[in-house]
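Q: Here's the feature list from Swiss-Prot:
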| type | residues | note |
| --- | --- | --- |
| BINDING | GLY162, CYS163, GLY164, LYS165, THR166, PHE167 | ATP binding site |
| MUTAGEN | CYS163 to Val | No change in ATPase activity |
| MUTAGEN | PHE167 to Ala | Decrease in ATPase activity |
| MUTAGEN | ARG189 to Ala or Glu | Reduces oligomerization. Lack of ATPase activity. Abolishes invasion and hemolysis phenotype. Cannot secrete IpaC |
| MUTAGEN | ARG191 to Glu | Abolishes oligomerization. Lack of ATPase activity. Exhibits moderate invasion and hemolysis levels. Low levels of secreted IpaC |
| MUTAGEN | ARG271 to Glu | Significantly reduces oligomerization. Maintains wild-type monomer ATPase levels but shows attenuated oligomer activity. Shows severely attenuated levels of both invasion and hemolysis. Low levels of secreted IpaC |
| MUTAGEN | ARG272 to Ala | Abolishes oligomerization. Exhibits ATPase activity levels similar to the wild-type monomeric form. Shows severely attenuated levels of both invasion and hemolysis. Low levels of secreted IpaC |
| MUTAGEN | ARG272 to Glu | Significantly reduces oligomerization. Maintains wild-type levels for both monomeric and oligomeric species. Abolishes invasion and hemolysis phenotype. Cannot secrete IpaC |
| MUTAGEN | GLU287 to Arg | Reduces oligomerization. Lack of ATPase activity. Abolishes invasion and hemolysis phenotype. Low levels of secreted IpaC |
| MUTAGEN | LEU305 to Asp, Ala or Ile | Lacks ATPase activity |
| MUTAGEN | ASP308 to Ala | Decrease in ATPase activity |
| MUTAGEN | ASP310 to Ala | Slight decrease in ATPase activity |
| MUTAGEN | ARG350 to Ala | Lack of ATPase activity. Mutant is unable to form external MxiH/SctF needles and to restore the invasion phenotype in a knockout strain |
Amino acid sequence: MSYTKLLTQLSFPNRISGPILETSLSDVSIGEICNIQAGIESNEIVARAQVVGFHDEKTILSLIGNSRGLSRQTLIKPTAQFLHTQVGRGLLGAVVNPLGEVTDKFAVTDNSEILYRPVDNAPPLYSERAAIEKPFLTGIKVIDSLLTCGEGQRMGIFASAGCGKTFLMNMLIEHSGADIYVIGLIGERGREVTETVDYLKNSEKKSRCVLVYATSDYSSVDRCNAAYIATAIAEFFRTEGHKVALFIDSLTRYARALRDVALAAGESPARRGYPVSVFDSLPRLLERPGKLKAGGSITAFYTVLLEDDDFADPLAEEVRSILDGHIYLSRNLAQKGQFPAIDSLKSISRVFTQVVDEKHRIMAAAFRELLSEIEELRTIIDFGEYKPGENASQDKIYNKISVVESFLKQDYRLGFTYEQTMELIGETIR
């Protein structure tokens, strides 16, 4: 090997700032993994980094992990490899870190051969996708009746802090009818990862679940990669013909990690501090789920943290425009103790009409109309204008309030079949 070629393959860092390294490496690609050695005389690998951009003839890398122990004598060596993750049935019941490695097991499952797959895959072509025509039943009354999901749909769960996103996600895992569940906890607190693992240990579905995590203390690139890894694992089980449910909590923290990486790579902020590349990257992740003609499906649920109780956040607006529907959680309903705190009038499933029959559509429309009338009556009551006995139609609506609220509430331990849900909504609107 020539001396010049050797220099292009090894480099010292020009700058180390937090998780970001700048170097003079030239023969590398975006997404490539580089090993970091302690020094030129040592082969010990002390860290790894991922190429995230190029700027002013410099290559910018983001550390996988932290920068503790690195120095000017640190040597950066390209590997010509990209991040891969473990996949396979042996992953069921496992906890997976942002490197795609199993770190723990919460269920004893089949120890079959572990395979490796790239994490940043292209979405399926339109010609490979199957139409969404079959309902994905969640066991949650308000969703299955008013916001019916379809196999292969992508739904957003939008809420401000403290509205019960994790509560709803646990209900979806416990009561929905998927074959495999892949849960990605992105940028969450370490306590929440511990609580989720403990929850899964006691779940009847633990042997069909995979948990991928990157807590808030992990580097930005780790948090991004954890979302890719969770999706790649779901894709593997889809190719095996399974009906997969994918949960990413939260998509907002994934987007913030993208923002941090992009800003560190020298991009300029645009919409609300987010560089343009963040909005380019979102569809590449969100378009990967779906139902395939070859068999198998990924039905995905993404939690989105709102800054307040509306959709003014540009990130939330962008995500809502990409997904196939959204479930809006209301702080007011949560404060009243109504769980799941779903605001049915602000929520929508864009495949609803494709997966339910005419009778179901009529009943759902009647319930929404009743719910809207109740909201109007609440305003009249708040102004002190309602007097029982003066208006028969208002009295009829008033007498329905407790029945409607009872339907919208649900104990997290209870799941309802489709038949039970439709019977209950029929009784409510009768």
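Even glycines carry a Cβ here, placed using N, Cα and C.
Every residue here is the original one, so none of the noted swaps is modelled.
Describe each of these features in terms of where it is and what it packs against.
A: Around the Cβ of PHE167 (mutagenesis position), 15 further Cβ atoms fall within 10 Å across all displayed protein chains.
CYS163 (mutagenesis position) counts 27 other C-beta atoms within 10 Å of its own C-beta, drawing on all protein chains shown. According to its DSSP assignment, CYS163 (mutagenesis position) is coil.
Counting Cβ atoms from all protein chains shown, ARG189 (mutagenesis position) has 12 others lying within 10 Å of its own Cβ.
Annotation note: ARG191 (mutagenesis position) sits in a helical segment as assigned by DSSP. ARG191 (mutagenesis position) counts 9 other C-beta atoms within 10 Å of its own C-beta, drawing on all protein chains shown.
Cβ neighbours within 10 Å of ARG271 (mutagenesis position), excluding its own Cβ and spanning all shown chains: 14.
All protein chains included, ARG272 (mutagenesis position) registers 11 other Cβ atoms within 10 Å of its own Cβ.
DSSP assigns ARG272 (mutagenesis position) to coil, not to a helix or a strand.
Listed in sequence order, the residues of the same chain lying 6 or more apart from GLU287 (mutagenesis position) and placing their CB within less than 8 Å of its CB are PRO123, PRO124, ILE322.
Mapped onto three states, the DSSP output places LEU305 (mutagenesis position) in strand.
ARG350 (mutagenesis position) falls outside any helix or strand according to DSSP and counts as coil. In sequence order, GLN153, ASP324, GLY325 make up the list of same-chain residues 6 or more apart from ARG350 (mutagenesis position) whose Cβ falls under 8 Å from its Cβ.
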Q: Give the distance between the Cα atoms of GLY164 (ATP binding site) and LEU305 (mutagenesis position), rounded to the nearest whole Å.
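A: Between the Cα atoms of GLY164 (ATP binding site) and LEU305 (mutagenesis position), the distance comes to 11 Å.
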Q: Find the shortest Cα-Cα separation between ARG191 (mutagenesis position) and the recorded positions GLY162, THR166, PHE167, ARG272, and name the residue that gives it.
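A: Nearest listed residue in space: THR166.
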Q: Which whole-number value in Å describes the distance between the Cα atoms of ARG271 (mutagenesis position) and LYS165 (ATP binding site)?
A: 26
Q: Using a 10 Å radius around its CB, how many other CB atoms surround LYS165 (ATP binding site)?
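A: A count of 23.
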Q: Which residues, sitting 6 or more apart from LEU305 (mutagenesis position) on the same chain, put a CB under 8 Å from its CB?
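A: Expected: ALA159, SER160, ALA161, LYS165, SER250, THR252, ARG253.
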